[in-house]
Amino acid sequence: MLSLDFLDDVRRMNKRQLYYQVLNFGMIVSSALMIWKGLMVITGSESPIVVVLSGSMEPAFHRGDLLFLTNRVEDPIRVGEIVVFRIEGREIPIVHRVLKIHEKQNGHIKFLTKGDNNAVDDRGLYKQGQHWLEKKDVVGRARGFVPYIGIVTILMNDYPKFKYAVLFLLGLFVLVHRE
């Protein structure tokens, strides 16, 4: 049987202790947001950490791998580099390798991508009439990764009840934990 001792702990708290715990929770959330914003500034990427959601980049990256990105304007995009990009009309960014670069005489660069595990290039994924990606489409470039750590994110997206259970337990831990 599940022990509900934590409810007794919450009931025993006076208003000041409960207020302190809620304030603690707010500080944790604020700190996490500040760290995220700081990473955005340092890396130059709107999303400095992403999770690989499909097997299209195997064997380089597997579903659930956590990627660390940078997006420095001064760094040129190179063939073979792994980029994370957004396509207009799609919410989720895509992680694929640069296959070809098309450079115009004015210095404007366009490029074509492909997943390592895919048979064809990504032109079928781009919006209709678009044959190349531009630098403005890039969210970041992979600079490092941690294998399978992001599987928790995938589980939370695939199973919303799991997500709410984890968030509830984390919130409860912060409220009940004294220190």
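A Cβ is built for glycine as well, from the same backbone N, Cα and C atoms used for every other residue.
No noted substitution is present; original residues retained.
As written in Swiss-Prot, here are the features:
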type	residues	note
MUTAGEN	SER56 to Ala	Loss of catalytic activity
ACT_SITE	SER56	active site, charge relay system
ACT_SITE	HIS96	active site, charge relay system
MUTAGEN	ARG97 to Asp	Slight reduction in catalytic activity; when associated with R-116
MUTAGEN	ASP116 to Asn	Moderate reduction in catalytic activity. Reduces protein stability
MUTAGEN	ASP116 to Arg	Slight reduction in catalytic activity; when associated with D-97
MUTAGEN	ASP121 to Asn	No effect on catalytic activity or protein stability
MUTAGEN	ASP122 to Asn	Loss of catalytic activity. Slight reduction in protein stability
ACT_SITE	ASP122	active site, charge relay system
Least buried by Cβ count (within 10 Å) of the recorded positions HIS96, ARG97 = ARG97
Close in space, distant in sequence - ASP116 (mutagenesis position), Cβ under 8 Å, 6 or more apart = SER56, MET57, GLU58, PRO59, ALA60, HIS96, ARG97
Looking at the mutagenesis positions ASP121, ASP122, the one with the fewest other Cβ atoms inside 10 Å is ASP121
For ASP121 (mutagenesis position), name the DSSP secondary structure in the helix/strand/coil scheme.
-> coil
